[in-house]
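Among the sequence features in Swiss-Prot, the mutagenesis site R61 to T is noted as follows: Does not affect ability to prevent stalled ribosomes from frameshifting. Record note (Swiss-Prot) on the mutagenesis of K64 to E: Does not affect ability to prevent stalled ribosomes from frameshifting. Positions annotated as domain 'HTH cro/C1-type' by Swiss-Prot: 85-139. According to Swiss-Prot, the mutagenesis experiment S86 to P carries the following note: Decreased ability to prevent stalled ribosomes from frameshifting. Looking at Swiss-Prot, you'll find the mutagenesis R89 to K noted as follows: Decreased ability to prevent stalled ribosomes from frameshifting.
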Amino acid sequence: MSDWDTNTIIGSRARAGGSGPRANVARSQGQINAARRQGLVVSVDKKYGSTNTRGDNEGQRLTKVDRETDIVKPKKLDPNVGRAISRARTDKKMSQKDLATKINEKPTVVNDYEAARAIPNQQVLSKLERALGVKLRGNNIGSPLGAPKKK
């Protein structure tokens, strides 16, 4: 037999005649375990790459803290931010509970942010900014939040 006699089929027709196991995507842990019990080849790969998600850099900071030898204090909220939150909330005649329900957080979270006890979370701060209409990050903390910039 020469090289010209053997057929190499690549692509979707490679399994002609139903020979060999088909590659499946297991959707649950039970399906993976069933395949392992049957002795099939199992490759568990996590799929990455969603379009509009950004990683939280808090994990990087925690890794840095783990590698440090001396004690590192956690980030705390600036007291000016807490005062700005409480001032804007009272100007809008809202209770802490009302503000918490408006931003879908617990009232204790709002209380911690107003008392400047909370570890700053960018998502919660942005929700508070939008609900109160006041800047809470960067320069000019407590100034009115401008309208979105026109493109």
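Every residue, even glycine, has its Cβ placed from backbone N, Cα and C.
Structure coloured by features recorded in Swiss-Prot.
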| residue | record | Cβ contacts under 8 Å, 6 or more apart |
| --- | --- | --- |
| R61 | mutagenesis position | none |
| K64 | mutagenesis position | none |
| S86 | mutagenesis position | E114 |
| R89 | mutagenesis position | S95, Q96, L99, E114, L132 |
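Sorting each residue of the domain 'HTH cro/C1-type' (85-139) by its DSSP state yields 33 helix, 1 strand, 21 coil. Averaged over the domain 'HTH cro/C1-type' (85-139), the predicted model reaches a pLDDT of 90.
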